[in-house]
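Inspection log for the structure reproduced underneath, given as structure tokens.
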Amino acid sequence: MKNNKIYLLGACLLCAVTTFAQNVSLQPPPQQLIVQNKTIDLPAVYQLNGGEEANPHAVKVLKELLSGKQSSKKGMLISIGEKGDKSVRKYSRQIPDHKEGYYLSVNEKEIVLAGNDERGTYYALQTFAQLLKDGKLPEVEIKDYPSVRYRGVVEGFYGTPWSHQARLSQLKFYGKNKMNTYIYGPKDDPYHSAPNWRLPYPDKEAAQLQELVAVANENEVDFVWAIHPGQDIKWNKEDRDLLLAKFEKMYQLGVRSFAVFFDDISGEGTNPQKQAELLNYIDEKFAQVKPDINQLVMCPTEYNKSWSNPNGNYLTTLGDKLNPSIQIMWTGDRVISDITRDGISWINERIKRPAYIWWNFPVSDYVRDHLLLGPVYGNDTTIAKEMSGFVTNPMEHAESSKIAIYSVASYAWNPAKYDTWQTWKDAIRTILPSAAEELECFAMHNSDLGPNGHGYRREESMDIQPAAERFLKAFKEGKNYDKADFETLQYTFERMKESADILLMNTENKPLIVEITPWVHQFKLTAEMGEEVLKMVEGRNESYFLRKYNHVKALQQQMFYIDQTSNQNPYQPGVKTATRVIKPLIDRTFATVVKFFNQKFNAHLDATTDYMPHKMISNVEQIKNLPLQVKANRVLISPANEVVKWAAGNSVEIELDAIYPGENIQINFGKDAPCTWGRLEISTDGKEWKTVDLKQKESRLSAGLQKAPVKFVRFTNVSDEEQQVYLRQFVLTIEKK
């Protein structure tokens, strides 16, 4: 009997070891992976072969991972180096002949970490770090390399730039996940854009940039410093020399990769011939002269297909005139869009080179009241050879953005093996391992953007959507709903509450919790409201129903308070959560159950939820999908970040739900030039219109309404020409009844 127990114990241990060896999961997934059903222990004593010649950043990582003692004569042999080094010369044929490729082998005799170049060796170490678990390594042979040349992040969003500490954390995260590019281009950095792009950084900011460059180098990331001069650049020698001087100052700070952005501008800065001449001058007089410049990238003015003039030659001019080594960025068919084969073929044909993709996800600078924590999907997985780079534009919430960044790292390294859901789950487990299930629950219901000017949406709450739809349909029709669907919703709300509490108390990743806290509070209130609404549906008796009704109204008030006091940015202020499936389900169920109660008891309970009573109508393409917002007695159109092309005769109109005394209208088109092209009108019936005079101070337009009755407000381009403006502000203030 004793021998049988020993045999069973040994069999279990062998099974565990075999399972560990077989279930090797790596992110990003390698191009070629062979796993043996064996493991080895991390050596207690080892000989390091090639440590003095190999990439020092890789050697540093290796020594941090090894807990054993280094010896010159005994112990397991660990060979590390780059192709051509003596230490790994016999493995030259095994090393993939690709930039940043590597060969990794683990067996009982030797560990080999061999890169095609220094960065390849560093990436071999990142894979080695993932293989090492609890002091054990599976026997493997890996041949790996990236499918896309440049992979990373562009900090190119509008709003609050990342903090210095957040950027340092990001750069380390990129290195671990085999991303080689960080493009520094925050829209609100005054020394990146007009008018201060000509000026040097103050000492404090310069020192921080210098530290970022150093940390980027340690983690094998190209720090790409971008300049955004197009809004006020003069096409003359003086400005050209000032730009080159700024690049030289950044070079002295350690920067070795550069970008010039011409996005979201209007005026003479949009001239493609002049842009090409400037970039070529930078390339020939700066980038090619320096022996160590890595990347030179430009973002064009027409950076997506929908903004490209079909009758113009902007993109073809860049394709013909720009030096071949200069990369050209592209966001896809629209500002916010996924990358398709047809789309990338269209742009590559015009720019005569593979596009450098600027993917605008999970950026939320046009839906700042939402968190975008869902999976990365929608991009073609067969077009790696058609693009030179793939960088993601993140949220202003740096830590929260890592969920998508992790997934983009996996996609860009090996699109053919990219697994949307597995990568998303791995990302969450990497970012918050101690509460991965709770973060997954929160992220599952915080992935959609809500209605927005770009019309870009994401799936959300997919696991309960069928049950929610079936239940709501049956309940609204007065039919018996499926008990299993009802219980699914009950469990979902219970799990949401639990997850919220656990996340709020988590201390493992404090920066993440600080970022998401307002949304987590709102998430919990949403779940509590859902539970109470379901209890109203069960409707035991009149007094019980009224108790739950009063509680729901109190929860609505708490949610309104959070929405009005947290995340009060000037564009899309507030906190929205679970907006695609769960919140509409709760609101519609509440409205229906209150209607049934009122009919049964001849009552007049208010069934109002947070709906939008007013409407906005426009035939201006970039405005027509922008959501309306209500803040106290103000009705405002959500601002747009990009240049709005307002055709002659087109208009924007706000229709209120009733006639109100009007107080004033505030408009800002981001232009100091006199707004002689526009006409502002008000109406009570949408038929008879009264023109309202506008006063202008710099770019701000205002009109006092002196409590004139108003239900409709309309602004029209009455000129004969298209106007290019920025919709910074459009606010109607009324006197509430």
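Counting starts with 1 at the first residue shown.
Glycine residues also receive a Cβ, built from the backbone N, Cα and C atoms like all the rest.
If you look up Swiss-Prot, you'll see 149-416 marked as domain 'GH84'. Here Swiss-Prot flags Gly156, Lys187, Asp263, Tyr303, Trp358, Trp359, Asn360, Asp365, Asn393 as protein binding site, drawing on experimental evidence. Annotation of the mutagenesis experiment Tyr158 to Phe in Swiss-Prot: 99% decrease in activity for pNP-O-GlcNAc. One mutagenesis experiment catalogued in Swiss-Prot, Asp263 to Ala, is accompanied by this note: 99% decrease in activity for pNP-O-GlcNAc. Per Swiss-Prot, the feature active site, proton donor maps to Asp264. Looking at Swiss-Prot, you'll find the mutagenesis Tyr303 to Phe noted as follows: 113% increase in activity for pNP-O-GlcNAc. Quoted from Swiss-Prot, the note attached to the mutagenesis of Asn393 to Ala states: 95% decrease in activity for pNP-O-GlcNAc.
Mapped onto this structure are the features recorded in Swiss-Prot.
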residue: Gly156; record: protein binding site; DSSP class: coil
residue: Asp263; record: mutagenesis position; DSSP class: coil
residue: Tyr303; record: mutagenesis position; DSSP class: coil
residue: Trp358; record: protein binding site; DSSP class: strand
residue: Asn393; record: mutagenesis position; DSSP class: coil
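The shortest Cα-Cα distance between Asp264 (active site, proton donor) and any of the recorded positions Gly156, Trp358, Asn393 is the one to Gly156.
Counting Cβ atoms from all protein chains shown, Asp263 (mutagenesis position) has 24 others lying within 10 Å of its own Cβ. Distance noted between the C-alpha atoms of Trp358 (protein binding site) and Tyr158 (mutagenesis position) is 15 Å. Nearest Cα neighbour of Asp263 (mutagenesis position) among the listed recorded positions (Gly156, Tyr158, Tyr303, Asn360, Asn393): Tyr303. The two recorded residues Tyr303 (mutagenesis position) and Asn360 (protein binding site) have their Cα atoms spaced 12 Å from each other. Gly156 (protein binding site) sits 6 Å from Asn393 (mutagenesis position), taking the C-alpha atoms as the reference points. With the fewest other Cβ atoms inside 10 Å of its Cβ, the least crowded of the recorded positions Tyr158, Tyr303, Trp358 in this structure is Tyr158. Asn393 (mutagenesis position) is 5 Å away from Asn360 (protein binding site) when you measure Cα to Cα.
Counting only same-chain residues at least 6 apart in sequence, those with a Cβ under 8 Å from the Cβ of Asn393 (mutagenesis position) are Val153, Val154, Glu155, Gly156, Phe157, Trp358, Trp359, Asn360, Phe361, Val363.
Within 10 Å of the Cβ of Asn360 (protein binding site) there are 26 other Cβ atoms, across all protein chains. Model confidence over the domain 'GH84' (149-416) is summarised by a mean pLDDT of 98. Within 10 Å of the C-beta of Gly156 (protein binding site) we count 27 further C-beta atoms, all protein chains included.
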